[in-house]
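Below you'll find the structure, written out as structure tokens, and then a few comments.
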Amino acid sequence: MAGINKVIIVGHLGNDPEIRTMPNGDAVANISVATSESWNDRNTGERREVTEWHRIVFYRRQAEICGEYLRKGSQVYVEGRLKTRKWQDQNGQDRYTTEIQGDVMQMLGGRNQNAGGYGNDMGGAPQSSYQARQTNNGNSYQSSRPAPQQAAPQAEPPMDGFDDDIPF
């Protein structure tokens, strides 16, 4: 049976994306996303919080989108998988790092927030949203920008014959 390697992160960028271009011309974006969890300490009753930083890498079109739209403080939803890379440092020592290879990225929050400002996010539907998906082979992309939807005003049906007496 095959294993599952899937990561889902929702957090805020700690810095602007770092964008590089590989020798073959493909873009690479590195982002650092913070997630936090908080709890009340049983012994002291104090509110405690710990922040975890996640290094996420995007390639090709997704990397370009990151560089164009994401800024420090932007809230983002990421799906991806853990990857471990090996390289040699200046002394010839083998070094390893584990990072998330992003497959799906969706910007959350309002337009001002994704531009680096502090938008007024009241917890409703995002004002600005962009989702990009990358297949496992990295060659096919599907991106969509949902159109804003507003409900058309509906006329209420007439209340003729409505009895407003409560039966109890």
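Any Cβ shown, glycine's included, is placed from N, Cα and C.
Those substitutions? Not in this structure, it's all original residues.
Noted in Swiss-Prot for the protein shown:
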- 4-109: domain 'SSB' (DOMAIN)
- Asp121 to Glu: In strain: TN106 (VARIANT)
- Ser128 to Pro: In strain: TN106 (VARIANT)
- Ala151 to Ser: In strain: TN106 (VARIANT)
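Mean pLDDT for the domain 'SSB' (4-109) in this predicted model: 95. Residues in the domain 'SSB' (4-109) partition by DSSP class (helix H, G, I; strand E, B; coil) as 10 helix, 67 strand, 29 coil.
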